[in-house]
Amino acid sequence: MSSPSKPTSPFVDDIEHESGSASNGLSSMSPFDDSFQFEKPSSAHGNIEVAKTGGSVLKRQSKPMKDISTPDLSKVTFDGIDDYSNDNDINDDDELNGKKTEIHEHENEVDDDLHSFQATPMPNTGGFEDVELDNNEGSNNDSQADHKLKRVRFGTRRNKSGRIDINRSKTLKWAKKNFHNAIDEFSTKEDSLENSALQNRSDELRTVYYNLPLPEDMLDEDGLPLAVYPRNKIRTTKYTPLTFFPKNILFQFHNFANIYFLILLILGAFQIFGVTNPGFASVPLIVIVIITAIKDGIEDSRRTVLDLEVNNTRTHILSGVKNENVAVDNVSLWRRFKKANTRALIKIFEYFSENLTAAGREKKLQKKREELRRKRNSRSFGPRGSLDSIGSYRMSADFGRPSLDYENLNQTMSQANRYNDGENLVDRTLQPNPECRFAKDYWKNVKVGDIVRVHNNDEIPADMILLSTSDVDGACYVETKNLDGETNLKVRQSLKCSKIIKSSRDITRTKFWVESEGPHANLYSYQGNFKWQDTQNGNIRNEPVNINNLLLRGCTLRNTKWAMGMVIFTGDDTKIMINAGVTPTKKSRISRELNFSVILNFVLLFILCFTAGIVNGVYYKQKPRSRDYFEFGTIGGSASTNGFVSFWVAVILYQSLVPISLYISVEIIKTAQAIFIYTDVLLYNAKLDYPCTPKSWNISDDLGQIEYIFSDKTGTLTQNVMEFKKCTINGVSYGRAYTEALAGLRKRQGVDVESEGRREKEEIAKDRETMIDELRSMSDNTQFCPEDLTFVSKEIVEDLKGSSGDHQQKCCEHFLLALALCHSVLVEPNKDDPKKLDIKAQSPDESALVSTARQLGYSFVGSSKSGLIVEIQGVQKEFQVLNVLEFNSSRKRMSCIIKIPGSTPKDEPKALLICKGADSVIYSRLDRTQNDATLLEKTALHLEEYATEGLRTLCLAQRELTWSEYERWVKTYDVAAASVTNREEELDKVTDVIERELILLGGTAIEDRLQDGVPDSIALLAEAGIKLWVLTGDKVETAINIGFSCNVLNNDMELLVVKASGEDVEEFGSDPIQVVNNLVTKYLREKFGMSGSEEELKEAKREHGLPQGNFAVIIDGDALKVALNGEEMRRKFLLLCKNCKAVLCCRVSPAQKAAVVKLVKKTLDVMTLAIGDGSNDVAMIQSADVGVGIAGEEGRQAVMCSDYAIGQFRYVTRLVLVHGKWCYKRLAEMIPQFFYKNVIFTLSLFWYGIYNNFDGSYLFEYTYLTFYNLAFTSVPVILLAVLDQDVSDTVSMLVPQLYRVGILRKEWNQTKFLWYMLDGVYQSVICFFFPYLAYHKNMVVTENGLGLDHRYFVGVFVTAIAVTSCNFYVFMEQYRWDWFCGLFICLSLAVFYGWTGIWTSSSSSNEFYKGAARVFAQPAYWAVLFVGVLFCLLPRFTIDCIRKIFYPKDIEIVREMWLRGDFDLYPQGYDPTDPSRPRINEIRPLTDFKEPISLDTHFDGVSHSQETIVTEEIPMSILNGEQGSRKGYRVSTTLERRDQLSPVTTTNNLPRRSMASARGNKLRTSLDRTREEMLANHQLDTRYSVERARASLDLPGINHAETLLSQRSRDR
């Protein structure tokens, strides 16, 4: 019995039918089920029939449908068309080429509304030419609906009669009642994005119908759809022209500082508070608000333009068919008027911009060129335009169907291949709708359930299910660059049942519905079911829909003439919009700590104001000794009232103690810093044409405080450009290479790797030339390209010729054929040479494997309708692919199943499964009886050798199936593939059954080369005090060898291995949790004498130096999962890693990467940086304080989610050590300077209040209060934060130890802030009391006999001393003195004197009139100014001089060396990580430096006494030229020669292992015997076959030969 909760079938006329094909998940309640019956309608229901099923009552329209029984289609023709196999016969565009004149006549008759559109179908055609309609939102189509449907909007209610209910309150209540609060008009765009991004709504299932009425349970009481889908119109803007002013003002006054100053302005507007000029007092706030509004307006205007362009983009929507899934929008006259005005303004703006400016005319011309190019390209692509040039291969018309896109997908194409051509959607018994046509319309008018056709080079307007394409097999190319950043083309496949649809006439003769999961953010997952009624037997048919059948909004159609699809998600439900709001907002550490400084100033402000209120109230109470200074004194009538008013007067008077311009100044500074980073040419990657791009402009100072860097390996430390180097086939190893990891291993053995590497590479080059000649002579390989040959082995060419016997020849052929068949790559003609095919792979590994097979004569040249085309030694063969079982991270393997025909037509065919995957996975699935034991041992030893060289290894295997075995399995597979829920898990279970009992073919080894400058970059970061953790998904041995080659590990380190299981840890128990806990506890106790207590963790948080021990932690994913589980376990694991110099986490998932970053960041309270290049690094990047994305080979998703984007890993050293240190030091000096200068000015007023009972009178003329921060003192401080440099970028890179001051937080802390505040208090005393003592008795008389005792005149003295001392104080604290900064210091002083002279010459200055002439003319003024400034600056200058001479900081020592010219031999911008850097061989030694410096491992950036300074290492070793072996540029903290290890060439030094079982001992004895034989026969390289890192335990996950064999020998 069907479940009543399932959606009902749209078919209502047939009462009894057999059930169709079953599907899991969203099975519809079909009227063809036996349990479905009609009851006799009662009078209460009128003309509605009621259907009962399973106890539920379903309403149905009684109007019967047409008979859907299947006639004899062989006798049925329509419009003279009886052949549906030829695309050219039924394509809209091709059919009407001869009728353009008549169609253009119809186009000219098109009106703005669909009502006026009339067109006549041409005879013998499949539809209509696309007609462009100016279809506004308010347009309705009479052919689409019998009655108008109104879409709910605020203030516009829909109803059947078309009447509009204007009552907005009732409308809102009605909408909430019927749609369960599903109205989103009242929420902001940001909220909707955030909610949709954070919530997984995949369980919100939806059913979308085409050409069918909705079931009654999906309609409301008015017969309108219950489901409300978002419009396809997007709005990323915050404002509209009408709402910009109020919303922007409201947004700005969410800032507490702005609210605070607004309250003060409101208070100042009341005369009782004594503000002299309230209007002038509002100038600073008005300026800040206007500047911010202009900035916001410019930013939002760009978004508005982009929104308009996107929403008004044209696409082709099928018209003439009623879309039952949505209600038609009813647009009110007011909205029509607003939209008409908006369109008119846009048109006017476009007209003037395109016709009155040169840039606009050029843009208009470019648009016309693009349109012509698009139309030309659209006509040029046939059924397989991208493969047309392969016609020289003389393939059939079906040749060229590309493979599917399998990356990160867990879906399949096999179920689509199960349908015959007769099992399709088109019901030829139905008459085509003559009013149905594809018409151009705006993206914003696309709705769920619409049929959309997209042409070549057009973007996809919404997420839609692909129904058909111009290609005969329903495939199309899409570019997903806008979605995930990847530039390689991907293939999407139309549904098998609908690929025959080629025209608007065909689609009108179909009826179907889609059961879909809800919207979610996963770009690589989609599950749904496509259902229709079989025209032959009336059963409900089902075809599963997966991500391969989905075209996502934002993608672009490429190399395909057109594609047709059904819209399933629109607007905010599309995946690109859901992912738009994922990136979190980050705030820098200084910005967070700045709040505490502001609070301290508020406390100080309150104390001053409270004091003023108390004093003034007390004096008011003592009337005989006080005066009523204010008019309110007689009104208040009490001391308490007087004190209360005086408190707020003081708040207004001392408001500058909390600087209003601080926040906007910080924003300006960080913007400038981001611009400098972006324009740094030394961070520009010329190969990618990619500069360092700041995406988060407000965290630049965090770059200078990084203590931990978390890095991915593949694509980050390595290039992710895979090169096939070696392989093992039938126990024979092929290939010769000298890898970087091998060079690092040989270097640890004490070998001169430069000479050995040069010799090896010369021999490899000779073998390569020989191999190329032999390959050319062996066969006519049309795809052979010597430049792409990375696999060098002349032996394999000889074996392919049969020199080692037929058996080895067959093994090599089978191995290479497996490489050519088991993959998911695409091929396209090369643009320069169409006969050559370019490989388009989803991963570099697959590209390397397929490319190597091609070079050896097994070329994959394309796909046919039924399989793959492989050119074998010049002869093309077709292989029918039955199924492809995709790779995913949990399976760690992929397989393909090939059909093998019988030897005779009567023989039953067979199925061959080819599987490739991780060596450990393949070995565990090998058949224990059909594989030769010696062969497995040899292969395992070869794989061990490859992994030791740092190569990535894979294994290939196969299994032969009988046809009956395959048919039984594929039935279960199809059921799993049709499941909507848990489809991935079901598929994994089914594939696990068949991927067993495999026969080993061999193994491959691929090199992922290190990026340029990685070893030097890591060495510099380590010397800077930055700890590097490598978080990778690679196997442990590969990661370790890469770690040694890139300086993460060194030979002096002891590796502390943490793993959850294995024979070596049996003594710790069998429970993984117990094993990991015991291991970590043992290491803490034995190596560091720690127990893992809370007190030890608190002590570790205070320690920021480098670990004293020489240890490294190696942990795999299973052990890491245990280590992150539980507070105690996390604490112990973190303490262990904290005391180690390097940490390698291997086989970790993206979620584990993010968890490790969060653990370190939150627990240790340190600054973290995460760097990666792939989508699996996004979580880690977003979890760190600073996320850096590398624009690499794995797409740009990491770049899009990062805070900074760079081209290579080595650029992070300059980003951190140079720009990070500069930004941190600048901002750390600017902020206390900002508070300091305000304290001087504000406290001068406070001292003045002592002598007037704090009555609130102003010492300064009021304009001084406004311009002091705005013009007199702001520019020097801002220039300090933008341009100051402690040392040059070259010195910063050569002496990375200078960076440690940021890690130790020496430049910015509350102690420094309080010190500046105290200095400001002292200088405020000087600024006020020096002029006061000089003038308080009016001893100075001017020439005209007038005194200078007016408070405004005295205020000129105070202001002049404060402005001059502040600006000179800033100049003194700068490291960089140049004419530019000096110029602005002078200009700031000139502004003060210029304004005073200009303002006092105007009578508007009232009491201040002629003040400048009277004050500046007195010699006493200049004397007081000089003495006041001298006493302000002399104490600080004296203290700084004493400290620098007797207690210098390391930066001051290095600066003296730099200024003396000790680094002059290094060119400007010298980068030790740049491979193309100049070599510095001769450096002038230091012979007259008074005292050597200490820059050893204890360097902390703080001051040292003379007694503690000792001669040691860096940079003295640099300056004395002692860096010959260090390449002349690396700043190293240790120059001692490392102990050289003798090469190990025997097996006696193999690590001892705990073999607890007899099986293990027997296995080891056999393997040792095989190893010795191979060594004797020179089948293993003795240089590194037994090399092992010094480790506490056998390394986890290292696929030693015995490890692989033990996995095989275990019972499954």
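For all residues, glycine too, the Cβ spot is worked out from N, Cα and C.
According to Swiss-Prot, the feature active site, 4-aspartylphosphate intermediate maps to ASP712. Its own atom aside, the Cβ of ASP712 (active site, 4-aspartylphosphate intermediate) has 31 Cβ atoms within 10 angstroms in the protein chains shown.
According to Swiss-Prot, the feature Mg(2+) binding site maps to ASP712, THR714, ASP1173, ASP1177.
According to Swiss-Prot, the feature ATP binding site maps to 712-714, GLU846, PHE887, SER889, LYS892, LYS916, 952-953, 1032-1034, ARG1147, LYS1153, 1176-1177. With a 10 A radius on its CB, ASN1176 (ATP binding site) counts 24 other CB atoms from all the protein chains. The DSSP secondary structure for ASN1176 (ATP binding site) is helix.
According to Swiss-Prot, the feature 1,2-diacyl-sn-glycero-3-phospho-L-serine binding site maps to ARG1436, an assignment based on similarity to another entry. The secondary structure of ARG1436 (1,2-diacyl-sn-glycero-3-phospho-L-serine binding site), as reduced to three states from DSSP, is helical.
One mutagenesis experiment catalogued in Swiss-Prot, ASN258 to Ser, is accompanied by this note: Decreases glucosylceramide and phosphatidylcholine import into cells. DSSP assigns ASN258 (mutagenesis position) to a helix.
Here Swiss-Prot describes SER386 to Ala as a published mutagenesis experiment; the accompanying note says: Loss of activity; when associated with A-396; A-403; A-1566 and A-1592.
Here the residue is the original one, but Swiss-Prot notes a mutagenesis experiment at this spot, SER386 to Asp: No apparent gain of activity; when associated with D-396; D-403; D-1566 and D-1592.
Record note (Swiss-Prot), mutagenesis SER396 to Ala: Loss of activity; when associated with A-386; A-403; A-1566 and A-1592. The unchanged residue is displayed.
A mutagenesis experiment is reported in Swiss-Prot for this position, SER396 to Asp, and the note states: No apparent gain of activity; when associated with D-386; D-403; D-1566 and D-1592.
For the mutagenesis of SER403 to Ala, Swiss-Prot gives this note: Loss of activity; when associated with A-386; A-396; A-1566 and A-1592. The structure shown keeps the original residue.
One mutagenesis experiment catalogued in Swiss-Prot, SER403 to Asp, is accompanied by this note: No apparent gain of activity; when associated with D-386; D-396; D-1566 and D-1592.
For the mutagenesis experiment GLN655 to Asn, the note given by Swiss-Prot reads: Decreases phosphatidylcholine import into cells, but does not apparently affect glucosylceramide transport. Sequence-distant neighbours of GLN655 (mutagenesis position) (same chain, 6+ apart, CB under 8 A from its CB) are PHE261, LEU264, LEU605.
Mapped onto three states, the DSSP output places SER1566 (mutagenesis position) in helix. One mutagenesis experiment named in Swiss-Prot is SER1566 to Ala, and its note says Loss of activity; when associated with A-386; A-396; A-403 and A-1592.
Among the mutagenesis experiments that Swiss-Prot reports, SER1592 to Asp is described with the note: No apparent gain of activity; when associated with D-386; D-396; D-403 and D-1566.
Quoted from Swiss-Prot, the note on mutagenesis experiment SER1592 to Ala is: Loss of activity; when associated with A-386; A-396; A-403 and A-1566.
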Practice task
Write down the Cα-Cα distance for ASN258 (mutagenesis position) and LYS892 (ATP binding site), rounded and given in Å.
Solution key: 56
Handout entry: ASP1173 (Mg(2+) binding site): tally of other CB atoms within 10 A of its CB
Key = 31
Completion exercise
Spacing of the two Cα atoms, ASP1034 (ATP binding site) and THR714 (Mg(2+) binding site), in whole angstrom, works out to 8
Practice task
Find the one among the recorded positions ASP712, THR714, ASP1177 whose C-alpha lies closest to that of THR953 (ATP binding site).
Solution key: THR714
Problem - recorded positions near ASP712 (active site, 4-aspartylphosphate intermediate) (Cα-Cα within 10 Å), from ASN258, GLU846, ASP1173, ARG1436, SER1566 - result: ASP1173
Completion exercise
CA pair GLU846 (ATP binding site) / ASP1177 (Mg(2+) binding site), Å rounded to integer, equals 21
Practice task
Could you say whether, by DSSP, THR953 (ATP binding site) belongs to a helix, a strand or a coil region?
Solution key: strand
Exercise for the section: Compute the C-alpha separation of ASP1173 (Mg(2+) binding site) from SER1566 (mutagenesis position), stating it in Å without decimals. Expected result: 43
Problem - Alpha-carbon distance [ASN258 (mutagenesis position); ASN1176 (ATP binding site)] in Å - result: 41
Completion exercise
Within 10 A of the CB of ARG1436 (1,2-diacyl-sn-glycero-3-phospho-L-serine binding site), the number of other CB atoms across every chain shown is 18
Handout entry: ASP1177 (Mg(2+) binding site) versus ARG1436 (1,2-diacyl-sn-glycero-3-phospho-L-serine binding site) - Cα distance in angstrom
Key = 49
Exercise for the section: In whole Å, note down how far the CA of THR714 (Mg(2+) binding site) lies from the CA of ASN258 (mutagenesis position). Expected result: 48
Practice task
Measure from the Cβ of LYS892 (ATP binding site) and count the other Cβ atoms within 10 Å, all protein chains considered.
Solution key: 14
Exercise for the section: Measuring Cα to Cα, tell me the gap between SER1566 (mutagenesis position) and THR714 (Mg(2+) binding site) in whole angstrom. Expected result: 35
Problem - Spatial neighbours, same chain, of ASP1177 (Mg(2+) binding site) - Cβ under 8 Å, 6+ residues apart - result: ASP712, THR716, PRO1150, LYS1153, ALA1170, ILE1171, GLY1189, ALA1198
